[in-house]
Amino acid sequence: MRRPELIMRSLPLILFLSLGSFHLAAAAVDDQFTFDGFAGVNLTLDGTAVVTPGGLLMLTNGTTLLKGHAFYPSPLRFFHEATSGGGSSTVRSFSTAFVFGIVSEYADLSSPGLAFVVAKSRDFSSALQSQYMGLANARNNGNASNHFLAVELDTIVNAEFGDMSDNHVGIDVDGLASAAADDAGYHDDRTGAFVNMSLLSRAAARVWVDFDARTSLVNVTMAPLELPKPTTPLLSAAVNLSAVIEDEAYVGFSSSTGVVASRHYVLAWSFKMDGPAPSLNVSKLPALPVTIARAPSNVLKILLPIASAALVSALAIAVLVIHRRRRRYAELKEEWEVAFGPHRFSYKDLFRATNGFSDERLLGFGGFGRVYKGVLLVSRVEIAVKKVSHESRQGMKEFIAEVVSIGQLRHRNLVQLLGYCRQKGELLLVYDYMPNGSLDKYLYAENSKILSWAQRFRIIKGIASSILYLHEDWEQVVLHRDIKASNVLLDAEMNCRLGDFGLARLYDRGTDPHTTHVVGTIGYLAPELGHTGRPSKASDIFAFGVFMLEVTCGRRPVLQDTNGGQLLLVDMVLEHWRQGTVTDAVDPRLQGDFAVEEASLVLKLCLLCSHPLPSARPGIRQVVQLLDGAMPLPELSQAHLSCNMLALMQNQMGNSCSVASSVAGNISDIPRAR
C-alpha cells in the first residue's frame, strides 16, 4: 500500500518535470530563450564577466584595461537547411532584446562601452581592450576572417574608427569602424521627434536588434526602460550575414575598459530565430547599482533665493575675474586637432593638477621637456604631464602630427598617451603615471631595490613585445629610436612600459624612412647611423640589444676602467663568451641567484642584436620567438662575431672605446661600483 501511495503522490511532480523538460527541448528547437535576470543562468563567461549574487550580468568590474565576454553556451543555427532538391541553405531572420546599464566611476570620464555580438567563435583571447571592446586588435581589425556582427554602445570617440561622438550606437562587421552609426536616442512615436539618451546616465535602457533575412537589413532600436519599443529604428544597415558567419554562430556580449574604470551590466536578455524576441518582464529585473542623489534640504529651499540675489550682485566682479583667468589659461586650437580633439585636456585642469607645475611635482626631464606628476581634481586619477617647449628642434605642428598618430598606439607594454593640451607656445602631453619610476634607477642607483632575475627577464620580454607591436603589428611602422633603460617605466606592479616617443618616426609599410639627423643616446646608436643617417628596424634592434645587456649585467653601455679608459659593455660580454664564461657577466648583485639557461640565452641574443652589421641582426619577431623558447638560438661563431667587426663598429661611431683585442685585459679592471 505504501509504494502505490508514494507513486500516486509523485505523479504531479513527475508530470511537472516532464512538462519542464518538454518546454526546454522546445525552446532549443525553436532557438529562443528569455532571461529576466541571470541568477542561475548557464552562460559561458571569460575575462572579468561574472553574474552577481543579485542576478546582474556584469561584463566589466571597474578595473582598467580589461575585457569581459558572456555568450549563450550553445551555438545557434543561423541558416535554414538546404532543400531536398539540392538548393542552397538560406540565412534566417533573428531578433534580440536586452536591458543594459553603464556605471562609470567618474561622471566626466568614461571607458569604451559594450556590444551585442553574433560570432563564429567565442574565442576572443587575441582581442584588445580599450577602444577595441574585446572584439579585435590593431592587426586584425576589419579583417573578414574575424566573422562577427556587433552592435556597439560606445562612450568614447576614436578617430581611428571614424566615431561620430562619445555617445553613439553603431553596427559593426568584422571591425570597430561602424557600417552605420547614430547618436544614442530614440524617435518618439507620438511627436516623431528624436530624443537623445545618455549611455552614461547610470540608468537602465533597452535595446532591440532585428535582422530581416528578406531585406538583409539590421535594425537597431533603443528606448528608456519604461517605454515600449519605438516604431522607427534608431539606425539600419544592410549586412550580408552569409558572408559574416557560417551555419552556426554564438550570440552574446563583449565589453572592455580603458584607462578609466567603468562597470558594464546586462540586466535581461531575450533572443529568437525567425520571429520577434520574447518580451522582457521589466518588473522582475535586478536593480542596477547607481549613485542616488540626495534630496535638497529645507534649509537650502530657504537660502536659495537669498543666494541667488547675492549671486546677481556679484556678477560684475565675476566677469572681470573670469576674463583675467581666461587670458591666463588661453589655449590655441587649429583645424588639424579635430583628429585628436576628444583627448584634449584644458590647461586649467592640468595647471591645477600639477599645483601650477611646481618644482615639488617635477619628476624629471624627458625628450623635449620637463615631466610633472599631477592628480586630476575631479576624478583623482594620477597622471604625468610633459611640458614640451616651443623651442624643440622639430616644428610644433610637425611634432603634434607625430603625437596624433602615436596617441593611437595601444599596448600593455607602452606608456599610454591619454591626451594633450596646447597653450600659447607650449604643448602639454598627458600620460599614465608610473609610480615606480624609470628602470634605470633600479639598475644603477645606490641602495636601490635589487630586481630579481625573474623580474628582469619579464621586463626584457615585455619590451620585446612592445617593439614587435611598433614594428610589425600596428598599421604603420613605428621606429622608437631611443630604446634604453631610462625610457622604460614601471607601474605599481612593476610591469614595464616603453615610453618617451619624442624621437619616434612613423612610415607606411613598404616604404623607407627618410634620412634625418642622427639622434638618440650614445652607446645605443647603431654604427650605420653615422654614415646613412637613416633609422631602421635594425637600428632599433641594436638599441634593444644594448638595453638587454643593461638589464642583465646591471651596467651602463659604456664602461670606464680604473685607468680612465672606456670599454663597450658588448665587448666585455663578447670576451666572456669567447672564454666560455658568458654568465659571469650577469649582474653580480644577484649573487648567482638567476636561471642560468635564460641568462645565457639573453646574453647571446644581446650579441646578435648588437652586431655591427644590420643584416646580421635578427628581426623583432625572431627575437620574441627566441625569448619565448619557440625556436632554438642560432649557433654563435668566431667568424660571426669577429674582432674586426667590432673594430669596424667603433671606427664608424668615431668613439674612443678600446678595440676588442684589448677587452681581455680590461675586464678585471672594471670597477664594480655603479
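Think of each number as a place in line: the chain as shown, counted from 1.
Each residue, glycine too, has its Cβ placed from N, Cα and C.
Unsubstituted: the structure retains its original residues.
What Swiss-Prot says about this protein:
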DOMAIN    357-636  domain 'Protein kinase'
BINDING   Leu363, Gly364, Phe365, Gly366, Gly367, Phe368, Gly369, Arg370, Val371, Lys386  ATP binding site
MUTAGEN   Lys386 to Glu  Loss of kinase activity
MUTAGEN   Asp482 to Ala  Loss of kinase activity
ACT_SITE  Asp482  active site, proton acceptor
MUTAGEN   Thr511 to Ala  Abolishes autophosphorylation and activation of kinase activity
Residue pair Lys386 (mutagenesis position), Val371 (ATP binding site) - Cα distance, angstrom, rounded: 4
Lowest local Cβ density among Leu363, Val371, which the record lists as binding-site residues, within 10 Å: Leu363
For Gly369 (ATP binding site), the number of other Cβ atoms found within 10 Å of its own Cβ: 19
The one of Phe365, Lys386, Asp482 whose CB sees the fewest other CB atoms within 10 Å, among these recorded positions: Phe365
Integer Å distance between the CA atoms belonging to Asp482 (mutagenesis position) and Gly369 (ATP binding site): 15
Asp482 (mutagenesis position) and Val371 (ATP binding site), distance between Cα atoms, whole Å: 17
